[in-house]
Amino acid sequence: MILYRLTRSKYVESAWSGTGAKLYGGRWHNIGRPAVYVATSVSLAVLEVLVHVGDDELLTDFALLSIDIPENQIDILDIDTLPSDWNAPVPSTCTMEIGSEWFEVSHSIGLVVPSAIVPYENNVILNPMAKDFHKYINTVKRLDFGIDSRLVKAKK
């Protein structure tokens, strides 16, 4: 499964470490645990960044990264078990607990979760501490990438 990550170019070297997620947490895990959030399409990767960007200045110098993780290394979250507020603008502790529990019990590298922005599309949470994660770093490809500034203007 080819997965995509859009990151500031200055963070490319640490893009697969999970350090940012460890420091700040995320919708699907608690602070203190390394995690790497990726999307199943380039357009979703862009939207996942764009939702947090409010300034044309921030749209420069991005890198698009891809990684190839075998599907047998990826679990799928049963969305029918999610609470009604799973996609609230401010992540609920319930989704953080769901993801954190997966990190504790799973031996897989990734967990497919729905996007809170486009619920019919998926993100994947990668566990950089998983036993075999390092084997797939050599599949990473980089392409410099710019986001069309009209997308931010449309948000205003």
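Each Cβ is built from the backbone N, Cα and C atoms, and glycine gets one as well.
No substitution from the list is modelled in this structure, which keeps its original residues.
What Swiss-Prot annotates here:
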MUTAGEN   Arg27 to Ala  No longer toxic in E.coli, E.coli intracellular NAD(+) levels do not change
MUTAGEN   Tyr37 to Ala  Significantly decreased toxicity in E.coli, in liquid culture is not neutralized by antitoxin Xre, partially neutralized when grown on solid medium
MUTAGEN   Glu48 to Ala  No longer toxic in E.coli
MUTAGEN   Ser115 to Ala  No longer toxic in E.coli
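Locations of recorded Swiss-Prot features on the structure.
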{"residue": "Arg27", "record": "mutagenesis position", "contacts (Cβ under 8 Å, 6+ apart)": "Pro91, Thr95, Met96, Gly99, Val113, Ala116"}
{"residue": "Tyr37", "record": "mutagenesis position", "contacts (Cβ under 8 Å, 6+ apart)": "Arg5, Ala21, Gly26, Trp28, Glu48, Asn123, Val124, Ile125, Leu126"}
{"residue": "Ser115", "record": "mutagenesis position", "contacts (Cβ under 8 Å, 6+ apart)": "Ala39, Leu44, Leu47, Glu48, Glu121, Asn122, Asn123"}
*So how many other Cβ atoms are close to Glu48 (mutagenesis position), meaning within 10 Å of its Cβ?*
21
